[in-house]
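Visitor: Positions annotated as substrate binding site by Swiss-Prot, on the basis of similarity to another entry: Thr302, Lys322. The Fe cation binding site annotation in Swiss-Prot covers His305, Asp307, His377. For 254-409, the entry in Swiss-Prot reads domain 'JmjC'. For His305 to Ala, Swiss-Prot lists a mutagenesis experiment annotated as follows: Abolishes histone demethylase activity.
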Amino acid sequence: MQDPNICQHCQLKDNPGALIWVKCDSCPQWVHVKCVPLKRIHYSNLTSSEVLSYPNSAKQIKSYRCPNHKEGEYLTAYALITQKGKRQRNKENPEDSHINKRYNFRKKKLLDYIALNEGESKRDKMNHPHKESFMKSFEKWKNGSNIINAADFAEKFDNIDVPYKIIDPLNSGVYVPNVGTDNGCLTVNYITEMIGEDYHVDVMDVQSQMNENWNLGSWNEYFTNTEPDRRDRIRNVISLEVSNIEGLELERPTAVRQNDLVDKIWSFNGHLEKVNGEKAEENDPKPKVTKYILMSVKDAYTDFHLDFAGTSVYYNVISGQKKFLLFPPTQSNIDKYIEWSLKEDQNSVFLGDILEDGIAMELDAGDLFMIPAGYIHAVYTPVDSLVFGGNFLTIRDLETHLKIVEIEKLTKVPRRFTFPKFDQVMGKLCEYLALDKNKITSDVSDGDLLSRTTNCAIQSLHAYVIKPEVKYKPLNFTSKKHLAKALADLIS
C-alpha cells in the first residue's frame with residue numbers, strides 16, 4: 001500500500017513547486033494542492049466560474065476527495081472576490097456577521113491553525129494542532145479540589161475568585177427540561193424543532209477558528225445524523241443565545257440570578273422622577289447574553305480567550321464531556337495575553353505554555369461549573385456535547401470588567417465581540433449607586449448594592465464613565481458631568 005504521506009500525483013514528499021498539502025476527507029491520503037488538475041477544482045461560492053488558478057492559502061480550501069474513491073477527485077475552494085479595489089471573501093465570510101458573540105477573538109489576524117504544524121504544508125482537518133499541547137497542560141494543572149455545594153457558593157459569592165464545580169447542581173436552581181427522548185435529556189434535534197430549522201446559527205470551524213453562516217436544520221443534520229467518521233470537518237456552535245425563545249424553559253442558577261448586575265439595575269429608572277423629561281427605556285431590551293446553548297462535536301477546541309467584558313460564566317453540561325484549562329487574570333497573565341493577542345504569529349504559540357497558576361477541570365454530563373470574571377481559558381471537547389450556559393456582570397467583579405473592556409479596546413476586538421450595551425449598563429449603574437436606590441427596593445434579598453461596591457470599584461467606574469468616548473444620557477441627572485460628580489461624592 002502506498003504511503004499516504006507521499007503525494008499521489010507527483011510521488012514526492014517534498015516538492016519545492018507545490019508547498020501546500022491537503023488531506024482527503026475520506027481517507028489518510030495527502031496530495032499537493034498544485035498537483036490536483038485545475039479541472040478537478042471548483043468554487044463553493046460561485047456556481048459558474050472556471051477555476052484558472054490554484055488556492056494560494058490553506059484557508060481557501062473547503063474540502064477535498066482524493067482519486068482513491070469511485071466518485072473521483074474533487075477539491076472545493078473558496079473564491080476570493082475583488083470589489084472596489086479590495087480583496088474580499090464571499091458572503092460565507094464570518095466577518096459579515098453582526099450578531100454579538102460571547103468570545104472576543106482578536107481582529108488583528110484571523111487564526112490560521114490549518115497549516116500550523118508545517119507552515120503552509122499539511123492540513124489535517126480532524127485534529128487541532130494545539131490538542132497535544134492542551135492535554136499536556138491539562139495534566140499539569142489538573143484540579144480536583146475546587147468543588148463546593150450550591151448553598152455555600154451562593155453564601156460566599158462576593159468572596160469567590162476561583163472557578164468551582166458545584167457538587168449538587170440539582171440544588172443550585174439551574175433547570176433544563178426533560179424532553180421526550182430515550183433518556184429524557186435535551187437534544188440538538190429537540191432544540192431544532194423548538195426554534196425552527198431556518199433559524200440562523202454561527203458555526204465555528206475548529207481548525208481556522210472562523211465562523212460560517214448555517215441554519216439550525218443543517219447543523220442538526222451534521223450533529224445528530226452524521227456519524228463522526230463521516231463529518232467533513234470539526235465544528236462548534238458557541239453563540240446561540242436562547243433567552244427569548246418561547247417554550248424552551250431553561251433557568252439559570254439562583255446565585256447567577258441574584259447577582260446579575262444587569263438584572264438589578266436595568267429598569268429601575270422607571271420608578272424615579274425624570275429631571276430631563278425623558279421616558280424610561282421601558283422598551284429597550286436588556287443585553288441578551290444570559291442563556292446560551294453550546295453544541296460541540298468530538299475533538300472540538302476553542303482557543304484561549306476572554307469572555308466579553310470578562311464576564312462571569314455558568315456552564316451546565318447536559319450531555320457529553322468538556323475539559324477546561326483556565327488561568328487567573330493576574331497582571332502577569334493579562335500582560336502575556338495582550339502580547340499574544342497582538343502577535344502576527346499568535347497561532348504558532350500555545351498560550352497555555354506561557355501563562356501561570358493554571359486550573360484544569362474536567363466536566364461530565366450533569367456538572368455545573370462556575371467561572372469568575374476575567375479568567376483566560378481554552379476548552380476541549382472529548383465527545384459530542386450539549387451545554388447550557390451564560391454570561392453575567394457582577395458588582396463583585398466590576399473592576400475586572402472595566403479592565404477587560406480596556407484590554408478589548410487595546411487589542412482591537414471588533415464591536416460585535418464585545419458586551420452589548422456595556423456603556424449603557426455602566427451609566428445605569430452610576431445612577432443606581434448615586435441615588436442609592438437599593439435602599440428602597442422591595443426585594444430585600446438584593447442586599448445593599450452600594451455597600452457591596454468598594455471605593456476602588458467606584459473610582460474605576462468614575463474614571464470610565466467620564467471618558468469622552470463613553471456615551472450615556474442620564475435620566476435622573478441633567479448631564480453626564482453631574483452624574484459623574486454625584487458618583488465621585490460617594491468615594492470616602
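Sequential numbering from 1, following the chain as shown.
Cβ from N, Cα, C; glycine included.
Those substitutions? Not in this structure, it's all original residues.
Thinking about packing and proximity, how do these listed features fit into the structure?
Guide: In the three-state DSSP classification, Thr302 (substrate binding site) falls within a strand. Thr302 (substrate binding site) has a Cβ environment of 21 other Cβ atoms inside 10 Å.
Neighbour count (other Cβ atoms within 10 Å of the Cβ, all protein chains): 23 for His377 (Fe cation binding site). According to DSSP, His377 (Fe cation binding site) sits within a strand segment.
Its own atom aside, the Cβ of His305 (mutagenesis position) has 20 Cβ atoms within 10 angstroms in the protein chains shown.
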Visitor: Spatially, and counting Cα to Cα, which of the recorded positions is closest to Lys322 (substrate binding site)? Options: His305, Asp307, His377.
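Guide: Sorting the recorded positions by distance from Lys322 (substrate binding site), the top entry is His377.
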Visitor: Could you tell me the mean pLDDT the prediction assigns to the domain 'JmjC' (254-409)?
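Guide: Taking every residue of the domain 'JmjC' (254-409) together, the mean pLDDT is 91.
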Visitor: Rounded to an integer, what is the Cα-Cα distance in Å between His305 (mutagenesis position) and His377 (Fe cation binding site)?
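Guide: Counting only the Cα atoms, the answer is 6 Å.
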